[in-house]
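Notes follow once the structure below has been shown.
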Amino acid sequence: MDFLHRNGVLIIQHLQKDYRAYYTFLNFMSNVGDPRNIFFIYFPLCFQFNQTVGTKMIWVAVIGDWLNLIFKWILFGHRPYWWVQETQIYPNHSSPCLEQFPTTCETGPGSPSGHAMGASCVWYVMVTAALSHTVCGMDKFSITLHRLTWSFLWSVFWLIQISVCISRVFIATHFPHQVILGVIGGMLVAEAFEHTPGIQTASLGTYLKTNLFLFLFAVGFYLLLRVLNIDLLWSVPIAKKWCANPDWIHIDTTPFAGLVRNLGVLFGLGFAINSEMFLLSCRGGNNYTLSFRLLCALTSLTILQLYHFLQIPTHEEHLFYVLSFCKSASIPLTVVAFIPYSVHMLMKQSGKKSQ
């Protein structure tokens, strides 16, 4: 691993030296790959226009991030910004100098990259969904158009993945091999769900059982390794030790914070899809109109941006996890049930008044 790490540091130094002027763009691309944006941006847009794609996106994102956590616990991957300080391979304490940024100091293990895995997951789902839509009703005349669309969409996919990967390497939070593993892992998870149609008809019980399994497996795995005297939170004190600015350390980057966030979202989706509000909005005649979907999408994006103003207290870790679960569960409840139902009732009332 020292070979990969040492050469990875050289790549990071090259990027930071020669591409420093592109920091704003690279920081933006890092945010594009942020797993949290799946729930705040990609999901509300996709679900309001195509419920099948939106539902699949949540399952892919949650299972993908859960697998990412398990692999991080198994692989014990270092992050560049602390590895250069901890390693003994550099003689006479001549550790390379890596610049740190406000988004550098993530506290969990580094391999595979969660941002790269999350970005490849959701964009794979969106690209394959768009391509399957273009195939429907295709005749000989449109075969050329389909091929052009295929080439364009996959080019966009890889452009985004490469940009996200470079951005994560640039800020010294990942080594190159870690982002490559993330992209491959995300695509494999997304492809697996292309052959899992059962999630579209999953009952509330299925959602609850899945949630319980993911939680118990993760906690059980953590406790088992603790019994074996293996600390899975080993990276947190190292991150705090070598982060250039203590204010850049955030509790929501710890391994369990991501687990709680994902379980909350899946829990909320299960309740929302099986709720009376969602079923009533689906039965409405407006559900399939473009105006209804646009209004739901815009309202969802607007309301979810307000969630960023809901600051969860971080002084008590257990309280933070509970509130984070509740906040995450409310996202699909808002997008899937509350907003479509409210828009449906408003359009229904306005329709009665116009008659």
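Glycine residues also receive a Cβ, built from the backbone N, Cα and C atoms like all the rest.
None of the substitutions listed is reflected here, since the structure keeps the original residues.
According to Swiss-Prot, the features are:
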- Asn50 to Ala: No effect on N-glycosylation (MUTAGEN)
- Arg79, Arg168: substrate binding site (BINDING)
- Asn92 to Ala: Loss of N-glycosylation (MUTAGEN)
- His115: active site, proton donor (ACT_SITE)
- His174: active site, nucleophile (ACT_SITE)
- Asn287 to Ala: No effect on N-glycosylation (MUTAGEN)
Query = Do you see any of the recorded positions Asn50, His115, His174 whose C-alpha is within 10 Å of Arg79 (substrate binding site), and which ones?
reply = His174
Remark   = Minimal Cβ count within 10 Å, across the recorded positions Arg79, His115, Arg168, His174, points to Arg79
Ask   = Residues with Cβ closer than 8 Å to the Cβ of Asn50 (mutagenesis position), same chain and 6+ apart in sequence?
value = Ala129
Query = How many Å lie between the Cα of His174 (active site, nucleophile) and the Cα of Arg168 (substrate binding site)?
reply = 6
Euclidean distance between Cα atoms of Arg168 (substrate binding site) and His115 (active site, proton donor), Å = 8
